[in-house]
Every structure is written in structure tokens, then in C-alpha cells.
Amino acid sequence: MFVVAFFGLSLVAWHPGVTAQEKVNQRVTRAVTPQAVSCQLSDWYKWTDCFPCQDKKYRYRSLLQPSKFGGTICSGDIWDEASCDSPTPCLRQAQCGQDFQCRETGRCLKRHLVCNGDNDCLDGSDESDCEDVRVTEDDCHQYEPIPGSERAALGYNILTQEEAQSVYDAKYYGGQCETVYNGDWRKLRYDPTCERLYYGEDEKYFRKPYNFLKYHFEALADTSISSEFYDDANDLFFHIKNGKSHSAGVTVGVAPVKSPVSIEVTGSGSKASSFLNKLNKYNEKRYGFMRVSTKIQTAQFKMRRNNIVLDEGMLQSLMELPEQFNYGMYAKFINDYGTHYITSGTMGGIYEYVMVLDKEKMKTEGTTVDEVQKCIGGGIGIGIKDSTIEGVGISGEFCENSGDGDRDIRKKITGVEDIISRVQGGSSVWGSVLTHNSSAITYQSWGRSLKYNPVVIDFEMQPIYQLLRHTNLGPLETKRQNLRRALDQYLMEFNACRCGPCFNNGEPILDGTNCRCQCSMGRQGLACERTVIEGLKDFKAAGHWSCWSSWSECRGGSQERRRQCNNPPPKNGGTPCLGRNLQTQAC
């Protein structure tokens, strides 16, 4: 039996009879199930050369065809690695001339950065053998780095929606002593041990790393809640997908880092897969979903655009890439450091939860969606900012702001089957507590911890190959073009456009090497091709994009590629595909 991993729907076989379930099955509209397609992997490509700085070699195989419609799935990974002994020494950056060279990675440093008290080399070799360490006049070493700096320095995989390894060096200061003022230091704090009030003078200033052009603490935080109600799991899935869509025409997804795959619906952040998996058991049509989220901003930042200093690990990997194109080696680089890098964004935290509602119990007890909505803010003591539920008012005494959290909501609302939370940012202690109990006290404590433990909650980004134009390493055009070529192939290989067609508003999912269709309410089948509820024959169905074609030949300094809204096309006046069907690029 075919099972869907996220929000899976059980398939019901058709049998004549007189039971209640069989009467439902008798209403199934006959439709032709698409032919099963089995997964195909290529043979292993040859091993890469031994990476001398890692003493490892790698090989890969391509996903020629994901399995579809119940076809045989593939087993095993697409990546493989083995230990090796390199005949050549560990590669270093080009000779540094009169400048200092870090022993381990070969990074070049200006002489004034040696023995200045900052570890500008990962191995600390620039600060070893120093008889007299020069300390800056302002003694910047007493300041902590700006909160969240190491998170903003990470690469980002647009397919997996996961952070990758560090791209920027978040600990490099370039001999500069630039600080950021924190206005919150004036707030009085209480020390229970010494029983005294004090100002947090040690948090008055934070030090800004070289790769950060701007960083500004936010004085105001957005602490309002937004809520949306979804009638079934597929409806929730669809809106999560649209909320995270990107203009580049790439299908985003959730997947293990070792085996990048695409899933066309996802939440953001590294915990998205777990968040969706917890909802998997609530896939029956009797369940509805109230999705509630709040976002708190703590800082705005912008990264340096030119003369970027790369993380030493990335620098080392970049120097090992061959000048001649090798997809396996370049794809491994993308897999490690991400498809994109962050250029600017917002720090803070996100608290999101989904209330799983048993609609049958609510109907029996006379509980309405309006009443549920009125109770949402009461559990954690804050108000509703916006709601997509038409005609719902915020006033009323159905659920007061008691601040008792999940217990308050479960007690006052009949039909709340479960509350599934996801927390991003803040201290690990309060974040863990908030996940299991969303009371006013835990919410406020978590919010206060965000200032010094934020994550990147909104950001702008660029493809990873563009970074090579803006480093301090000199010309890298050949490797940049190779990386761009590899990224196009990488994004296409693991895109959910290779799945489908999923009919009747079904959502295509590429999980590992297996394609699946998440069906909307009243639809069944491996391709959601069957109708199990009367009156849905003229149901409006949205269209889905095909994959992009290959790039055309270069003409007049540009080339183009196209895609079609036929996977499947819109039906009965359904929504056409969003986005452009044509892309151009310089060549």
C-alpha cells in the first residue's frame, strides 16, 4: 500500500457492499490511475581525486528518474566517501608574498593583523610566538560579538530549507574595533544572590565582525499574533508552500542534508520536517487546522558586498575545486555550503503552532471556529493582529486572557485534538519549555531571551556562485562559471517538478527518490485522480509547472529557458501557475 510521509492519506479500495464505508467507496468516480514509474539511479561516477586537506575522496550517482505512482523505490545514498592518502600535500592559497600565511588553511593576512590579540587564523597561528601582544586602545576584546552573527554567516540550501556550513568568517575583525550600541543596557536587573539592582553595563556594546556592514538593534518588537483556519491538511500544506515560495522558479523543500531532495510544501528552518511529520497522523477529513504564528524582531543587519573574507573551511574547499568542470566535486561543495548565501536580513524569533481541531466534536458540542479564534491569544496573554477567517470578531468573553497556555485552550475549547508547536530562536531552555507549554510566563521569558539568542527570521540572498565575484581572493571566474553550471544541474536534479502530475489540487512531493501526491479532501488515488465525495466533478483545480527546459544556445549575449503550466494544467477555471514561464541570463 502506498503511504504518504507528510499528511499521508490512506487509500481506500473499492468494494461493493452495504457498510457505511462501502457506501462512501461506491461514490468514488472511476478514473485511470497513471502507470507506475520505477526509480532509476545512474551507475556510480568515478571517484574524485583525493582531497589532500581532508584525506577523503568522493563519488556520486545521479537520480535519473524518481519513482512515481507506486513504482519501485531506490535504496542507498547518492553520495559516497572513502578515506585516502593523497600523493600531494594539502593545497594552500597562492603564496602570500610579504604577508603572513595561516599554517592550517593558507589564508593570507596583512602584517598588522599578526600579534594584535585577535585570532585571525582558525588555528591561532597569527597569535602564536608573540612576545608583546598589541592591544587596541579601546580594548575591543572585552566585548562579545553581535548576537546572531554566526547564524547570519551560514550558507543556505534553498531545496532543503536548511542552514549549511559557514560561508562568511564571523570571527574575523580585520584589526578593526567597531561596536554596536545596545539601548537595553539601561534596564535595571535584579541579582538574587547579592540582592541588588544593577545595570547591564557589560551588554552596553557589542563588537561587529568585519563581514557585517551594518547591524542595528530594534527598539520595538512585533508581538501580535496572526491566525488562519484550514479545512483540511492539503489546504494547510498549500498555504505553507505559497508562504515560502521564491521568485527564482525553484521548488523549495525539506530533506536530509546528505541526500538533498525537494518537497513542494514546507515551513522554514531546520525543524520544518519534524514539525510537519508530527501532523502526519491527523490526515482524516474530520480534522481542521488553526495555524497561529507570532514573529518578534530584535535586529536588522546587512553584510559586506565586496572584499568578503570567507570562512577558512570554505576557503580551503574552494581552493581544492578543479579548474576543469567536475559536477561531482562542485555538487559536493554546494551540498556542504549551500545553494545561496545571505546578504541582509532580520534577527529575532518565531513561535508557531497548529491547533488540530476535531470538526465532528466541535459540531456536536456547538463550538464554532469564531470561538476558537477568540481564544487563541488568551493562552499566552497577547492579542490577535490579523485573521483570514472572514467575519470573525476579536471581542467577547468566550476565552479570557488567563495566560494558562495549552491547558487553558484545551479546557475551554471542545474539539482541540492536539497542539503542535515550533520555536525558532531564543534560549534553548525557554524554547524547549515553550514548545510543550505555551503559557504567558514561558512566552514572555522566551521573548526576552531573543535579544541575545536570535536566529535569522527574514533575509535576502544570492546564489552561491555570485560570492566568488566579491571575495578578497582575486579572480575566480573559471570556478564561478563551473559553480553556476553545477548549481543549475543540482537544483534541477532535486526539484519536485519531476513529480506528478498530481490531479485535483494534489500537491507533488519528492521525498528522497520517491514522488508522492498529497491529495485534497474528497480525492484519492496515487495521483489524486479519484473523487470520493459527490458534487466535486466541476471542482476548480490549480495548475502546476513542468520542469525548466535546458538553456538555449547563447545568442546576442543572452540565453533563455522555458517551462509550461501543464503538470497538470488548470482545470475548470482553476488558478494558473504563479510566476514566469521564461527566464533569461547573460552568457
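Every residue gets a Cβ built from N, Cα and C, even glycine.
Nope, none of those substitutions made it into this model, it's the original residues.
Summarising the annotation, Swiss-Prot assigns Ca(2+) binding site to Leu113, Asn116, Asp118, Asp120, Asp126, Glu127. Under the three-state DSSP scheme, Asp120 (Ca(2+) binding site) falls in the coil class.
Per Swiss-Prot, the feature domain 'MACPF' maps to 136-498.
Averaged across the domain 'EGF-like' (499-529), the predicted model reaches a pLDDT of 86. Per Swiss-Prot, the feature domain 'EGF-like' maps to 499-529.
Taken from Swiss-Prot, the feature domain 'TSP type-1 2' covers 542-586, and the record attributes it to sequence analysis.
Ile263 to Val appears in Swiss-Prot as a known natural variant, with the remark: In strain: Mae/Stm.
According to Swiss-Prot, the naturally occurring change Leu468 to Val is described as follows: In strain: BALB/c. Its Cβ placed at the centre, Leu468 (variant position) has 21 other Cβ atoms within 10 Å.
Here the residue is the original one, but Swiss-Prot notes a natural variant at this spot, Arg469 to Gln: In strain: Mae/Stm. For the recorded site, Arg469 (variant position), the DSSP three-state label reads helix.
Here Swiss-Prot describes Glu477 to Arg as a natural variant; the accompanying note says: In strain: BALB/c; requires 2 nucleotide substitutions. Secondary structure from DSSP puts Glu477 (variant position) in a helix.
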Residue counts (helix, strand, coil, in that order) that DSSP gives for the domain 'TSP type-1 2' (542-586): 0 helix, 12 strand, 33 coil
Sparsest Cβ surroundings (other CB atoms within 10 Å) among the binding-site residues Asp118, Asp126, Glu127: Glu127
Which same-chain residues, if any, lie at least 6 apart from Leu113 (Ca(2+) binding site) yet have Cβ under 8 Å of it: Phe100, Asp120, Asp126, Gly174, Gly175
Three-class DSSP secondary structure - Asp126 (Ca(2+) binding site): helix
Rounded Cα separation (Å) that holds between Glu477 (variant position) and Asp118 (Ca(2+) binding site): 32
